[in-house]
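S.K.: Straight from Swiss-Prot, here's the annotation block:
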MUTAGEN   Lys2 to Ala  Strongly impairs sporulation, but does not affect localization
MUTAGEN   Phe3 to Ala  Causes mislocalization and strongly impairs sporulation. Does not affect membrane association
MUTAGEN   Tyr4 to Ala  Strongly impairs sporulation, but does not affect localization
MUTAGEN   Ile6 to Ala  Causes mislocalization and strongly impairs sporulation. Does not affect membrane association
MUTAGEN   Leu8 to Ala  Strongly impairs sporulation, but does not affect localization
MUTAGEN   Pro9 to Gly  Slightly affects localization and sporulation
MUTAGEN   Pro9 to Ala  Causes mislocalization and strongly impairs sporulation. Does not affect membrane association
MUTAGEN   Ile15 to Ala  Specifically impairs cortex assembly, but not the initiation of coat assembly. Strongly impairs sporulation, but does not affect localization
MUTAGEN   Arg17 to Ala  Does not affect localization or sporulation
MUTAGEN   Arg17 to Asp  Localizes to the mother cell cytosol
Amino acid sequence: MKFYTIKLPKFLGGIVRAMLGSFRKD
C-alpha cells in the first residue's frame, strides 16, 4: 500500500489514506 501512496500524488495519497482509515474504523 505504501508503494502506491508514494507513487500517487500527495493529494491523492491523502484521499486514499482517509478512505482506508474510514474502512478500518467501520
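The backbone N, Cα and C atoms fix where each Cβ goes, glycine too.
Looking at the shown structure, what environment does each listed feature sit in?
M.R.: In sequence order, no residues are near Pro9 (mutagenesis position), counting only same-chain partners six or more apart with C-beta under 8 A.
Secondary structure at Pro9 (mutagenesis position), taken from DSSP and collapsed to helix, strand or coil, is coil.
Ile15 (mutagenesis position) falls within a helical segment according to DSSP. Counting Cβ atoms from all protein chains shown, Ile15 (mutagenesis position) has 12 others lying within 10 Å of its own Cβ.
Arg17 (mutagenesis position) has a Cβ environment of 12 other Cβ atoms inside 10 Å.
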